[in-house]
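For ARG292, the entry in Swiss-Prot reads active site, with the evidence type experimental evidence. Residues annotated as Mn(2+) 1 binding site in Swiss-Prot, with sequence analysis given as evidence: GLU276, GLU288. Under the heading Mg(2+) 2 binding site, Swiss-Prot lists GLU288, ASN290, citing sequence analysis as support. According to Swiss-Prot, the domain 'ATP-grasp' annotation covers 120-317. Annotation of the mutagenesis experiment ARG19 to Glu in Swiss-Prot: Loss of homodimerization. No effect on ATP binding. While the structure shown retains the original residue, Swiss-Prot records the mutagenesis experiment GLU23 to Arg with this note: Loss of homodimerization. No effect on ATP binding. Swiss-Prot documents GLU296 to Ala as a published mutagenesis change and attaches the note Severe reduction in catalytic activity. Under the heading of mutagenesis, Swiss-Prot lists PHE363 to Ala and annotates it as follows: Loss of homodimerization. No effect on ATP binding.
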Amino acid sequence: MLDKIVIANRGEIALRILRACKELGIKTVAVHSSADRDLKHVLLADETVCIGPAPSVKSYLNIPAIISAAEITGAVAIHPGYGFLSENANFAEQVERSGFIFIGPKAETIRLMGDKVSAIAAMKKAGVPCVPGSDGPLGDDMDKNRAIAKRIGYPVIIKASGGGGGRGMRVVRGDAELAQSISMTRAEAKAAFSNDMVYMEKYLENPRHVEIQVLADGQGNAIYLAERDCSMQRRHQKVVEEAPAPGITPELRRYIGERCAKACVDIGYRGAGTFEFLFENGEFYFIEMNTRIQVEHPVTEMITGVDLIKEQLRIAAGQPLSIKQEEVHVRGHAVECRINAEDPNTFLPSPGKITRFHAPGGFGVRWESHIYAGYTVPPYYDSMIGKLICYGENRDVAIARMKNALQELIIDGIKTNVDLQIRIMNDENFQHGGTNIHYLEKKLGLQEK
């Protein structure tokens, strides 16, 4: 097993990684910015290293500082968590080149799956169903581009190859706006991702977001751990996640899961990963793969009993998968609500000092967070301050537990989205299950005209 690792992240995921390390007897090094010296995992870690000032660019995105921290503390591996450098192939490469283990896939795998065009090509080759599209980047010949759009059928969506998180995409409903949409997406992509390659896909009007969790050891073994539904979104950011996804039959789960596991073996995948799909009219369409642990991983842990972070650590230590596919069983249902420090009306971040705090509890309730009374939420980072996960023997029980837990949760001193989460849990259509990715924005009156 790994002797000592650097946790190259902050907030709740850093604490989650620290807990898994402690259970496995792994020593921990918490790297932090000057604004984060009071974070819970920093206070609990075996060693701490301040890697720079508050802005992420100078701390959590500062590759030389993170690698130096590993060197001076004698760590053997670096866990990137999610966000920040977790899907940065150059970081993974530099970590390995410096003699450390990157807890995640190989750099070339991150590169392959990070570029949407090469990722789609690899998935098609592996037999994973994809959205009908341009099968490669779009050129400058508008006659050819119009022909592609005609073959796919309007509406289509123009996407940046290096994009993600809802950035660098445009819906086109007819020939008249095609040329302008392509050039605008190109310009945006060049500015945001330094890569102006764009491609075209069929635009699905009312899909759900369903994703498959996978684990692969890079030694020819890969398993899928059922699916999650993350359709409750605002501005392409997930708000509520659940597992399993309502209405997905065991046959459908096996069909798509086996293809994802096979794809992992085909591309030599190592670690935890997630295949994201749009799901419409009983069909799955691959959109992207996240080559890291995800925010919503706890709902999968609750229904399968598999500790995904511990599995990541074991795989990084060179161990084969500790579970076989036939040992993965789905039991019950889990729902996760992301708790954000934000104004419930404007959705603007609401940093500040937490004056009073009480975490919910009870059977089937899990609270993943780094906050405490007296903790100051800094203005420099993502607004998520916690995740509330509730488990039940079925979906109705999980939702009922979540309603109670949300009402028990007290966070005073800052504004949060707890009331919004209560509204979602009480929403009839959500309770029925199967709402699409546009539902929450329509409910909030935010749908762009």
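Every residue, even glycine, has its Cβ placed from backbone N, Cα and C.
No substitution from the list is modelled in this structure, which keeps its original residues.
Neighbour density at the Cβ, taken as the number of other Cβ atoms within 10 Å, is lowest among the recorded positions GLU23, GLU276, GLU288, GLU296 for GLU23. Taking the C-alpha positions, the distance from ASN290 (Mg(2+) 2 binding site) to GLU23 (mutagenesis position) comes to 26 Å.
Spacing of GLU296 (mutagenesis position) relative to GLU276 (Mn(2+) 1 binding site) is 13 Å (Cα to Cα, whole number). Confidence over the domain 'ATP-grasp' (120-317), given as mean pLDDT on the 0 to 100 scale, stands at 96. Under the DSSP three-state reduction, ARG19 (mutagenesis position) is assigned to helix. GLU288 (Mn(2+) 1 binding site) has ARG19 as its nearest neighbour among the mutagenesis positions ARG19, GLU23, PHE363, going by CA to CA distance.
Residue density at the residue listed as 'active site': 25 other Cβ atoms are found within 10 A of its Cβ, drawing on all protein chains shown. Least packed by the Cβ count within 10 Å, out of the mutagenesis positions ARG19, PHE363, is PHE363. Per Cα geometry, ARG292 is the residue among the recorded positions ARG19, GLU23, ARG292, PHE363 nearest to GLU276 (Mn(2+) 1 binding site). Of all the mutagenesis positions in the record (ARG19, GLU23, PHE363), the one with the smallest CA separation from ARG292 (active site) is ARG19. Its Cβ taken as reference, ASN290 (Mg(2+) 2 binding site) is surrounded by 20 other Cβ atoms within 10 Å in the chains shown. Residue pair GLU23 (mutagenesis position) / PHE363 (mutagenesis position) shows a Cα separation of 22 Å.
Put simply, PHE363 (mutagenesis position) is 20 Å from ARG19 (mutagenesis position) when counted between their Cα atoms.
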